[in-house]
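Note sheet for the following structure.
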Amino acid sequence: MPNYKLLYFNMRGRAEIIRYIFAYLDIKYEDHRIEQADWPKIKPTLPFGKIPVLEVEGLTLHQSLAIARYLTKNTDLAGKTELEQCQVDAVVDTLDDFMSLFPWAEENQDLKERTFNDLLTRQAPHLLKDLDTYLGDKEWFIGNYVTWADFYWDICSTTLLVLKPDLLGIYPRLVSLRNKVQAIPAISAWILKRPQTKL
């Protein structure tokens with residue numbers, strides 16, 4: 001088993017999907033969390049100057065979803081068939097497209113607040129309606145078993161609920177999916193032991 005070192009800020013953010021996958025697959029890794037004050041000196045040393053990165057076998061891998069795909073490849077978390085793998089990727093990319101619209105680093109607070117409000121009140125309902133329709137009466141997004149698309153939904157929706165606690169009020173099936181992910185023993189154990197951060 002390779003030695004893994006995950007580098008990210010002390011927050012869930014874009015690294016949490018990697019941590020969920022490590023937890024579920026029971027893979028040991030170093031969860032290295034850096035302070036914001038140290039970021040300016042660390043940034044120039046990394047590929048493309050972004051985190052998270054995963055150090056493995058002398059390589060520094062970047063892009064959280066690429067890392068997630070690397071870790072889930074050849075496991076059922078990625079989907080059992082090529083068609084299911086495409087469906088998993090499509091749900092993940094749909095969620096990521098939306099989450100990437102948020103101007104997390106915007107310094108103009110008025111603009112940031114207006115944009116967040118627009119995304120949460122006007123655009124999120126369209127996404128949630130589509131996700132609810134896609135899920136339907138199934139237990140999981142794809143197939144009859146958990147995939148990392150379900151993990152990513154739980155992670156993204158946790159952040160969205162911090163920003164707008166009533167967001168899922170009319171989507172009990174999406175809430176139920178969150179609950180099912182969080183009830184998986186390995187995920188539940190991780191949630192209990194992880195550092196408590198807002199985002």
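Note that the numbers count up from 1, one per residue, in the order the chain is shown.
From the backbone N, Cα and C atoms, a Cβ is placed for every residue, glycine too.
Taken from Swiss-Prot, the feature glutathione binding site covers Tyr8, Arg14, Trp39, Gly49, Lys50, Ile51, Gln63, Ser64, and the record attributes it to experimental evidence. Within 10 Å of the C-beta atom of Ser64 (glutathione binding site) sit 23 other C-beta atoms, taking all shown protein chains into account.
Feature annotation from Swiss-Prot assigns domain 'GST N-terminal' to 2-79.
Annotation comment: Swiss-Prot describes 81-199 as domain 'GST C-terminal'.
Swiss-Prot lists Trp104 to Ile among its mutagenesis entries, and the accompanying note reads: No significant effect on protein expression levels. Abolishes both prostaglandin D synthase and glutathione-conjugating activities. For Trp104 (mutagenesis position), the count of additional Cβ atoms within 10 Å of its Cβ stands at 11 [all protein chains shown].
With a cut-off of 8 Å between CB atoms and residues at least 6 apart in sequence, the same chain places Pro103, Glu106 near Lys112 (mutagenesis position), listed in sequence order. Quoted from Swiss-Prot, the note on the mutagenesis of Lys112 to Glu is: Significant reduction of protein expression levels. Significantly reduces prostaglandin D synthase and moderately reduces glutathione-conjugating activities.
According to Swiss-Prot, the mutagenesis experiment Tyr152 to Phe carries this note: Significant reduction of protein expression levels. Moderately reduces prostaglandin D synthase activity. Reduced to three states, the DSSP call for Tyr152 (mutagenesis position) is helix.
Looking at Swiss-Prot, the entry for mutagenesis of Cys156 to Leu says: No significant effect on protein expression levels. Abolishes prostaglandin D synthase and significantly reduces glutathione-conjugating activities. If you take the C-beta of Cys156 (mutagenesis position) and look for same-chain residues 6 or more apart in sequence within under 8 angstroms, you find Leu95, Asp96, Phe98, Met99.
In Swiss-Prot, a mutagenesis experiment is listed as Cys156 to Tyr, annotated with the note Significant reduction of protein expression levels. Abolishes prostaglandin D synthase and significantly reduces glutathione-conjugating activities.
Classification of Lys50 (glutathione binding site) by DSSP places it in coil, neither helical nor stranded. In this entry, Tyr8, Arg14, Trp39, Gly49, Lys50, Ile51, Gln63, Ser64 make up the residues listed for glutathione, with the farthest two CA atoms of the set 18 Å from each other. Taking only the Cα positions, the spacing between Trp39 (glutathione binding site) and Trp104 (mutagenesis position) is 16 angstrom. The Cβ neighbour count for Tyr152 (mutagenesis position), using a 10 Å radius over every protein chain in view, is 27. Take the binding-site residues Arg14, Lys50: by the count of other Cβ atoms within 10 Å of each Cβ, the lowest one is Lys50.
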